[in-house]
Amino acid sequence: MPPKRRLVDDADAMEDQDLYEPPASLPKLPGKFLQYTVGGSDPHPGIGHEKDIRQNAVALLDQSRRDMFHTVTPSLVFLCLLIPGLHAAFVHGGVPRESYLSTPVTRGEQTVVKTAKFYGEKTTQRDLTELEISSIFSHCCSLLIGVVIGSSSKIKAGAEQIKKRFKTMMAALNRPSHGETATLLQMFNPHEAIDWINGQPWVGSFVLSLLTTDFESPGKEFMDQIKLVASYAQMTTYTTIKEYLAECMDATLTIPVVAYEIRDFLEVSAKLKEEHADLFPFLGAIRHPDAIKLAPRSFPNLASAAFYWSKKENPTMAGYRASTIQPGASVKETQLARYRRREISRGEDGAELSGEISAIMRMIGVTGLN
C-alpha cells in the first residue's frame, strides 16, 4: 500500500513548494575521452637483429641471462633460430627488434629500458651442442603446440602428452636418449610466449605458414608432430558432432529440432571441405574466418545434443566446462534425458520414423527406432 501523502499545514511551507524549480540540466559533454599515448610504452618482447640470432640464443640458454629480458623474448629468439626466415617474417608482422629489460639499467646519467642486444661481452660465438639444439626443439615444440591449440592452459594440463610427442620426434631423428635428457630449458615454460603469440593479429598466418611449408629434416619430423596436434584443433564442436552422428545409439538424434540441424551441419561441413580441401582440418588452428560456420551458434540444438551425449559417453569430455545447452537452443536437458532412454537402429530394420526425419536419419545410417 503506498505511503500516505503528508499534508502541509504551514502556509510558508506550501509557498516554498509552489516556488520549487527543478535543477538546471548538466552542461553538454564535449565528447572527448582519455587517449592512449602514440607508440605506447607497454613492456614488450623483441627478437634482436638477424645477424645476432645464434649468439643471442647461446646467451639466452643461461637462465640468469633470460631473467634480464621480457619473459617472451627468449622464446621468440629460439623460434627464429629454429626456423631461418622467421625473423624477417616477425619483423614484417611488427615484432620489435628491441626487447624491454626486466629491470631498467642505469649507466651514468642514462637509463636503459630496452635493447636489441641480448648477449653479453663474455658470450662466445660458438656452435650449439646437440643437447642444446634438442633442448631448444623441446621448448619450441611445446610452444608451437600451445599456439596451434590456442591455449597455454591446455599445455599445462597435457604436459605428459607433449612429452610423448617430443620423444617420438627424437626417436625419428635417431636421438632417442634426447627424449629424456634434453632438459636444459625444462624450467623455462613457454606459457607466456604462447599467450603473447596467440594475441597477435598475425597468429593465423603464422600457423598457416608453418603447416604449408615443406621443411627439410629435422624440420619435417618436427612439423609432423605439430600437424598431428593442429588437425581439428579449436574445432571441438565439429569433432564432437561428427562423433555423435557416427556413434550415438539413442533417440536424441530424432528430436525434430536436432534432426533438422543435422541436415544443415552436413551441408555446411561438406561445402567447407570442398572449398578448403586439405586445409579443412586446420581451419581452427589457422584461425580461418570460416571456422565460425561450424561453431555451436550455427547448430545450437545439435551441438547441445552432441555435448550432452559426449559428456555421458566420453570420459575425456566429462570435464568439459562449456554449458551443455548452447545459447539459442530450444531443446531442453530433460528432453534429451527422456529421448536417451530409447535406442535407435543402424543397419537393421526398426520402428518407422516420420518421413522427413527418416530421410535425415538415413544420411547418418540410422534406419529406425528399437
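Any Cβ shown, glycine's included, is placed from N, Cα and C.
Database features, via Swiss-Prot:
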- Ile47 to Thr: In strain: HE/80-1 (VARIANT)
- Asn56 to Ser: In strain: Halle B1/91 (VARIANT)
- Ile357 to Val: In strain: Halle B1/91 (VARIANT)
- Arg362 to Lys: In strain: Halle B1/91 (VARIANT)
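Among the variant positions Asn56, Ile357, Arg362, the ones whose Cα is located within 10 Å of the Cα of Ile47 (variant position) are Asn56. Around the Cβ of Asn56 (variant position), the number of neighbouring Cβ atoms within 10 Å comes to 28.
In the structure shown, the C-beta of Ile47 has more C-beta neighbours within 10 angstroms than that of any other entry among the variant positions Ile47, Ile357. Around the Cβ of Arg362 (variant position), the number of neighbouring Cβ atoms within 10 Å comes to 12. DSSP assigns Ile47 (variant position) to coil, not to a helix or a strand. Rounded to a whole number, the C-alpha distance linking Arg362 (variant position) with Asn56 (variant position) is 61 angstrom. On a Cα basis, Ile357 (variant position) lies 64 Å away from Asn56 (variant position).
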